[in-house]
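See below for the structure under consideration.
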Amino acid sequence: MKTRKGIILAGGSGTRLYPVTMAVSKQLLPIYDKPMIYYPLSTLMLAGIRDILIISTPQDTPRFQQLLGDGSQWGLNLQYKVQPSPDGLAQAFIIGEEFIGHDDCALVLGDNIFYGHDLPKLMEAAVNKESGATVFAYHVNDPERYGVVEFDQKGTAVSLEEKPLQPKSNYAVTGLYFYDNSVVEMAKNLKPSARGELEITDINRIYMEQGRLSVAMMGRGYAWLDTGTHQSLIEASNFIATIEERQGLKVSCPEEIAFRKNFINAQQVIELAGPLSKNDYGKYLLKMVKGL
């Protein structure tokens, strides 16, 4: 089976969140008890992906390196690349060409939070897909804000539109994408859209026209949270807090995921918990490995 590498796109200027993001990356803001980037990172980890490239702005990349390091503490290999200007999501594959090499890849947006009991199982088919692409569709109330996918009666994708004024369905394409290696050349040959960006929707449309696009449904029981506004930041934090306080279990905790997937051992978790031992996060890690 081919290796699949992951990319987290954590760039952008975050202007919709000004003044909050005037001096700090949006993806470093807290979502309840963790930095935002822990959530997309955890999504890739749950898919079994351990080689991950983080793409961010020139000013924010050193901050991500300070927070995450080389990933070895979680049994990962993290690398970093700079996106000088936000020229579209598909630019990630051009920036990451050397990192991707001859492997398949997955892209997750740094401000997207995914939650659901069967999320690893849902991603498994995409991870194991030998060729083509897989995107994930989610029913939303305001599809005009997103890339929208339209289905025929058999559930096959027949159209993709980016932020349409008159959406043909209520199904948005989420910020999680799995591609085979041909995505790199597609991105390099892509023409900028009317707004001057290399659109991920255009990549997905090429796969669709080739008959190589799979659409997996994130149905009821899944949460897909977009954290692009002040209100959605609060809502995401409240959502995570409600689940964690009710269950006594963490959502998107990289240390726990790494431990449960055997990326790291119990002793390594205990060492990671040391500097955090005075707060609930560190206590949770210690309790988890001791099985109390």
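The backbone N, Cα and C atoms fix where each Cβ goes, glycine too.
Substitutions noted, but not modelled.
Model, not experiment: these values are computed from the prediction.
Counting only residues at least six positions away in the same chain, the Cβ atoms of ALA10, LYS26, GLN27, MET36, PRO40, GLY175, ASP226, THR227, GLY228 sit under 8 Å from the Cβ of ASP111 (Mg(2+) binding site). DSSP assigns ASP111 (Mg(2+) binding site) to coil, not to a helix or a strand. Marked as Mg(2+) binding site by Swiss-Prot on the basis of similarity to another entry: ASP111, ASP226.
Among the mutagenesis experiments that Swiss-Prot reports, THR201 to Ala is described with the note: Two-fold increase in the conversion of 2-acetamido-2-deoxy-alpha-D-glucopyranosyl phosphate. In the structure as shown, the Cβ atom of THR201 (mutagenesis position) sits within 10 Å of 22 other Cβ atoms.
Per Swiss-Prot, mutagenesis TRP224 to His is noted as: Is able to convert both 6-acetamido-6-deoxy-alpha-D-glucopyranosyl phosphate and alpha-D-glucopyranuronic acid 1-(dihydrogen phosphate), which are not accepted by the wild-type. Just so you know, the Cβ of TRP224 (mutagenesis position) picks up 19 other Cβ atoms within 10 Å once every protein chain is counted.
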Three-state secondary structure, THR201 (mutagenesis position) (per DSSP): helix
